[in-house]
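Chemist: I have a structure here, written as structure tokens, and I will follow up with some questions on it.
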Amino acid sequence: MSDESASGSDPDLDPDVELEDEEEEEEEEEVAVEEHDRDDEEGLLDDTSLEGMCGTEHAQLGEDGQRPPRCTSTTSSQSEPSEQLRHQGKILASEDPKKKRAQKPSHMRRNIRKLLREDQLEPVTKAAQQEELERRKRLEQQRKEYAAPIPTVPLEFLPEEIVLRASDGPQLPPRVLAQEVICLDSSSGSEDEKSSRDEVIELSSGEEDTLHIVDSSESVSEEDEEEEKGGTHVNDALNQHDALGRVLVNLNHPPEEENVFLAPQLARAVKPHQIGGIRFLYDNLVESLERFKTSSGFGCILAHSMGLGKTLQVISFIDVLFRHTPAKTVLAIVPVNTLQNWLAEFNMWLPAPEALPADSKPEEVQPRFFKVHILNDEHKTVASRAKVTADWVSEGGVLLMGYEMYRLLTLKKSLATSRPKKTKKRSHPVIIDLDEEDRQQEFRREFEKALCRPGPDVVICDEGHRIKNCQASTSQALKNIRSRRRVVLTGYPLQNNLIEYWCMVDFVRPDFLGTRQEFSNMFERPILNGQCIDSTPQDVRLMRYRSHVLHSLLEGFVQRRGHTVLKIHLPAKEENVILVRLSQIQRDLYTQFMDRFRDCGTSGWLGLNPLKAFCVCCKIWNHPDVLYEALQKENLANEQDLDVEELGSAGTSARCPPHGTKVKGEDSALPSSMGEATNSKFLQGVGFNPFQERGNNIVTYEWAKELLTNYQTGVLENSPKMVLLFHLIEESVKLGDKILVFSQSLSTLALIEEFLGKRDMPCLPGAEGQGTQKWVRNVSYFRLDGSTPAFERERLINQFNDPSNLTTWLFLLSTRAGCLGVNLIGANRVVVFDASWNPCHDAQAVCRVYRYGQKKPCHIYRLVADYTLEKKIYDRQISKQGMSDRVVDDLNPMLNFTRKEVENLLHFVEKEPAPQTSLDIKGIKESVLQLACLKYPHLITKEPFEHESLLLNRKDHKLTKAEKKAAKKSYEEDKRTSVPYTRPSYAQYYPASDQSLTSIPAFSQRNWQPTLKGDEKPVASVRPVQSTPIPMMPRHVPLSGGVSSASSTNTSMNFPINYLQRAGVLVQKVVTTTDIVIPGLNSSTDVQARINAGESIHIIRGTKGTYIRTSDGRIFAVRATGKPKAPEDGRMAASGSQGPSLASTSNGRHSASSPKAPDPEGLARPVSPDSPEIISELQQYADVAAARESRQSSPSISAALPGPPGQLMDNSTIPGTALGTEPCLGGHCLNSSLLVTGQPSGGRHPVLDLRGHKRKLATPSVTQESIRRRSRKGHLPAPVQPYEHGYPVSGGFAMPPVSLNHNLTTPFTSQAGENSLFMGSNPSYYQLSNLLADARLVFPVTTDPLVPAGPVSSSSTATSVTASNPSFMLNPSVPGMLPSYSLPFSQPLLSEPRMFAPFPSPGLPSNLSRGVSVYPGYMSPHAGYPAGGLLRSQVPPFDSHEVAEVGFSSNDDEDKDDDVIEVTGK
């Protein structure tokens, strides 16, 4: 499990708060990040992101109770009309399946969807861009009118940086000056290179283009332009002190405003680049003292690399803000492990007045006059936190808190003082303290007012790249802040993909870059398409153009300064990559693991979260002892050993337990928030089990037992990585250099400690004569991970950095705990033991030593296992870093890898090259590395190389001025015109799954053998047009009494696919290439259901119809139908729904109470059988039935036409769907209550009630009384007939279609032998007397199809039959079968009710046809589910969804190929 700092879990939170963190983690796993998160665009083999994985965090995602709508994945293949805007409620799948193109491999380039025209952009986007344009124009005007003696930027604003549109700003009349030159041809930069005459600003005025020319006196040299590419105030030649040593902040201010200077102690400390950063913050957040009072301000991103002193710049700006503006409160949200560091920085640079000595001079040191409040681990209760917040609001000043603390205090669902632990059974009633509840509500209101609405005057987010998942609850909470003055501090603005960058920019400048879809079309896809070595020349050109445009759009409020600033002031830094060979045991384990994965097919690499594989492989290539220990302990939390942020969520993870503690199984599931390919909560595996427990979702190590049977632990040489690590440690100590070792695996850190305890320390310089010493923790080495308390961290860091400390030489750190807010300049050597998925983490780890204060040359060693997944991850790091350099730094890194190399994670080499006997060390200058190559050449696959060599800036690829203008021009033209690109599918084509490895035999069976499989089925496209809402799907219990357990619930549904196939059901696993949206209804509590593109689903086709089963257990019944028939009351009639006869439900649980009395106003009234409505509907039925018989064709799909209550359904024949839907009946549309006859024979029942399924009659009829008496007496028909061929069902028996239906043409009129079980509440003439010849076969006492039910003659016959009635056999329209029992089903679960159907009868008019289907209906619609009793104690719980249905009808001429997805969800 990722440790505390990695997750950022707040140590100042009590255990209840930690539970909230776990909830955040679980919720951010469910995002979509689409997320990603957002890691949501970071799917394993995601063709959209070079990250490939993400969530979300993950996640992520709206985790509060009121979840916001998910962002539509930019890689989703659903068709989006170009008119779609941000606030549209629905996404229509309008793409014609005939127009779909063949899918492309993931590594190939992708086309770009239609771009939105300029007039289709969101108004908020236009307004945001216009505001920024006007702000920059005002600043430029001030620079011209009030020129400072020492300007900070060139006096002339770079002309090509301003691109105006007529709709965005006032038009300027074209003017031509004598010295101007108009350049109409921008295809080449030769003219610009030959001449330094003039710049050109392109202005578009709607219909025509007008060129406005700027005088040549305002042109800017190429060198100045180079300096401008990092944003404003980046020219350090102008960021200088004045003659008196002061630092003026508000350059070019109006004369009526006062000069704003830094405090003297700050002015002496700041460096030129920091002066530029302070001025940059002032320009964006304040702009001018007068405008601060009237405007809401702007946000900005201070993107200085790690170690450039962002904290000092912010402290200096806060001091200026409080001294010269009316601002009163500043909220600083920082990672929890940097809280103490921030407080120490404030006290050092701006000491409190009482901390100053009495003789201090104001001209030397100015104390702060504001207070610094902090919420840390000392504030355990909500009341104490509320007091700190209230003091901050009343007194003003700065409030420091962690990200998780802010989320907990601002999200309504998170705030709680304590949470009672979940128990299996409550022995006493729950007592609710109303006064405490009122206090909690008051605290919540106070927090919301102080932190969000209206919130502080300025918000500062340190390490702001954590705001990378637009749907993560932390991001959502931050965006709720009303203040627009938002500052993000980050040394790594672009980590994994451009969507994360967009999310962070969207926080500081909402809507500036448009919606996520607009940004993806304009920038993300073009930039990604040209990133690799196999990209087309057009792709590369467009990539370079769009990278420059994106950089120039943001340079007004994103200031980027890189490590080039540090190189001037710090010693040299050398970063080498050592590619390490695997030992024999490691290679055997790795081969075995890969073999199992490949044999698993789509359920392996393409179906599992790759982070699980990464965890297992990390144990292999770090050292087999780590894998062996996990195998021996059977640690349920093994996959959370990795200290990786994404393993928990895009934003946070649960706190890492202290080393050696046991983690509960339910918290051990490996989340998949690295930008999951789908957004399902827990995607299931091949087994049909939608109720799989999360605790079972773990990685097992059965596959490794045989190889590790006689394994000898404690052998250092079993891992070449470990051998090289100890060589680097010992040689560094011999040279007198302190060294840091970073690993993301906590178990690996523990193993390193074990080996250290067995080895002697090397001889220190000058101490050769002294005896040897052992490595001792907290004496000769330190360890820091997420479980280290904050105060202990500070002590260890200060002690390690102390130059007088000559006993401690080694510091072991977890990558996520030690990469933020830790200053370890006491060391000058770093070993990154394993590569992180996110390159930001390794880069931040390196910068712990390479920062201000470092006195020695720095050496960094990256150990990477070659020919493994780790090498692929390192390659991805290079690609991500190259994209960051290109977009953020406007550099031109080399293209080193093909897209296939980057995106294909499955890297398996059967045979490694032979070990080398020697390595060429001519290019290696560092002595420790030279000695390693000489001593261990057989452990290294190739000569070590510098990490920066893969990121060289190709200055020859730098855009010329003309190319830059062409880039901006093409960008503007693309926005103005709708580019006619085709719109193929952008899906990932890979079914993402979070299933457990235990569900795959290859990983759970020791002697498993792979089975031969045929070719994979082709990927199918399943596209819905209309659908019904998701009703409740009952969970079924075994026949034994009592409440069902989780295990029994699981096993009841977890039958294998081959069982279905043997039973004659076709099961096909396919991958959807487009999002399938299943809209809900206003009358339903269900929101839109969705099957995401790339999700693995099963198509189940049998005699009862066609179904779709998703990987998370949802079942969709596919129907062919068309447009709905308009009912008289203007609403869609809910057909087959059951009203007051249903048992009441509460919170998803079946209630044992009797049904409530029906509301007379809501019940339908009986209709006279002589009414014109009935006669006309009977005639309609007769016509259709006759037409069906006359066709003499194969059975067709019947589509139900709903109508008002009591109205008969019409049938129309619709061709089969593309899925090959079998003939089926409109399931819930035809119920027994809708069976009619013509004129009642004999006049026995003068009243014809066609609405019996809506309610029971107020006064039971004589027929009903007789039915109840017969039911209680238990009349049973004749013995069981021999089986013929039958219907396969999962309950353990088969239903013969012929022997039960030999009397289907018998008259409907009631006879003496009528089956009383099926009478229901309707008059007897509605019932089919001999429709089901044998009740014991329909309601068998035994579930074994081979054991016929024996005769029962006791008085308990009815009870026996009732107790064995499978719940799926209950027809919703027969509520009278058991008068005292209320059925829980609101509609059929399968495709059609076969129990009763309107078969021809002499009782109908003579012109009605006798034509019937091939398989006349006789079964319940619940025939596909296991048998369960009718006892109330056995009725499973149900979700508290309101059940609503929508029927659809169609004419044969309209929408013949429309599909309707009938959903039966949990």
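Just so it is clear, glycine is given a Cβ too, placed from its N, Cα and C backbone atoms.
Original residues only: the substitutions mentioned are not part of this model.
The following feature annotations were taken from Swiss-Prot:
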BINDING   His304, Ser305, Met306, Gly307, Leu308, Gly309, Lys310, Thr311  ATP binding site
DOMAIN    291-511  domain 'Helicase ATP-binding'
DOMAIN    727-895  domain 'Helicase C-terminal'
MUTAGEN   Lys310 to Ala  Abolishes ATP-binding
MUTAGEN   Lys361 to Glu  Decreased sumoylation; when associated with E-573; E-664; E-935; E-961 and E-1013
MUTAGEN   Lys573 to Glu  Decreased sumoylation; when associated with E-361; E-664; E-935; E-961 and E-1013
MUTAGEN   Lys664 to Glu  Decreased sumoylation; when associated with E-361; E-573; E-935; E-961 and E-1013
MUTAGEN   Lys935 to Glu  Decreased sumoylation; when associated with E-361; E-573; E-664; E-961 and E-1013
MUTAGEN   Lys961 to Glu  Decreased sumoylation; when associated with E-361; E-573; E-664; E-935 and E-1013
MUTAGEN   Lys1013 to Glu  Decreased sumoylation; when associated with E-361; E-573; E-664; E-935 and E-961
Chemist: If I take the alpha carbons of Gly309 (ATP binding site) and Lys573 (mutagenesis position), what is the distance between them in whole Å?
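Modeler: Counting only the Cα atoms, the answer is 18 Å.
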Chemist: Let me know how many other Cβ atoms fall within 10 Å of the Cβ of Thr311 (ATP binding site).
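Modeler: I get 20 for this one.
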Chemist: Same chain only, sequence gap of 6 or more: which residues have a CB within under 8 Å of the CB of Met306 (ATP binding site)?
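Modeler: Within the chain, Met306 (ATP binding site) has Cβ neighbours under 8 Å at Gly491, Tyr492, Ala843, Gln844, Cys847, Arg851.
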Chemist: Which has the fewest other Cβ atoms within 10 Å: His304, Lys310, Lys361, Lys573, Lys935, the recorded positions listed?
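Modeler: Ranked by other Cβ atoms within 10 Å, the recorded positions His304, Lys310, Lys361, Lys573, Lys935 bottom out at Lys361.
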Chemist: Name them in sequence order: residues not among His304, Ser305, Met306, Gly307, Leu308, Gly309, Lys310, Thr311 whose Cβ is within 8 Å of the mean position of the Cβ atoms defining the ATP site.
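Modeler: So the extra residues in range turn out to be Gly491, Arg561, Arg851.
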Chemist: Could you check the binding-site residues Ser305, Leu308 and say which one's CB has the most other CB atoms within 10 Å?
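Modeler: That would be Leu308, with the highest Cβ count within 10 Å.
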Chemist: Which secondary structure state does DSSP assign to Gly309 (ATP binding site), in the simple three-class scheme?
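Modeler: The three-state answer is coil.
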Chemist: If you measure Ser305 (ATP binding site) to Lys573 (mutagenesis position) at Cα, how many Å is it?
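Modeler: The separation of the Cα atoms works out to 15 Å.
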Chemist: Tell me, by DSSP, whether Lys935 (mutagenesis position) is helix, strand or coil?
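Modeler: DSSP call for Lys935 (mutagenesis position): helix.
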Chemist: I'm trying to understand the geometry here, so how far is the Cα atom of Gly307 (ATP binding site) from the Cα atom of Lys935 (mutagenesis position), in Å to the nearest whole number?
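Modeler: Per the Cα atoms, Gly307 (ATP binding site) and Lys935 (mutagenesis position) stand 35 Å apart.
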Chemist: What is the one among the binding-site residues Gly307, Gly309 whose Cβ has the most other Cβ atoms less than or equal to 10 Å away?
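Modeler: Of Gly307, Gly309, the one with the most crowded Cβ is Gly307.
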Chemist: If I take the Cα of Leu308 (ATP binding site) as reference, which of the mutagenesis positions Lys361, Lys573, Lys935 has the closest Cα?
Modeler: Lys573
Chemist: What does the structure give for the C-alpha distance between Thr311 (ATP binding site) and Lys935 (mutagenesis position)? Integer Å is fine.
Modeler: 44
Chemist: Are any of Lys361, Lys573, Lys935 (the mutagenesis positions) within 10 Å of Lys310 (mutagenesis position) when you go C-alpha to C-alpha, and if so which?
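Modeler: Matched mutagenesis positions: none.
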Chemist: Within the domain 'Helicase C-terminal' (727-895), what mean pLDDT does the predicted structure show?
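Modeler: Averaged over the domain 'Helicase C-terminal' (727-895), the predicted model reaches a pLDDT of 84.
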Chemist: Check the Cα-Cα distances from Lys935 (mutagenesis position) to the recorded positions His304, Lys361, Lys573 and tell me which is shortest.
Modeler: Lys573
Chemist: Cα distance, Lys573 (mutagenesis position) to Lys361 (mutagenesis position), nearest Å?
Modeler: 40
Chemist: Under a three-state reduction of DSSP output, how is Lys361 (mutagenesis position) classified: helix, strand, or coil?
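Modeler: The three-state answer is coil.
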Chemist: Fill in the CA-CA distance, Lys573 (mutagenesis position) to His304 (ATP binding site), as an integer in Å.
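Modeler: Computed Cα spacing between Lys573 (mutagenesis position) and His304 (ATP binding site) is 18 Å.
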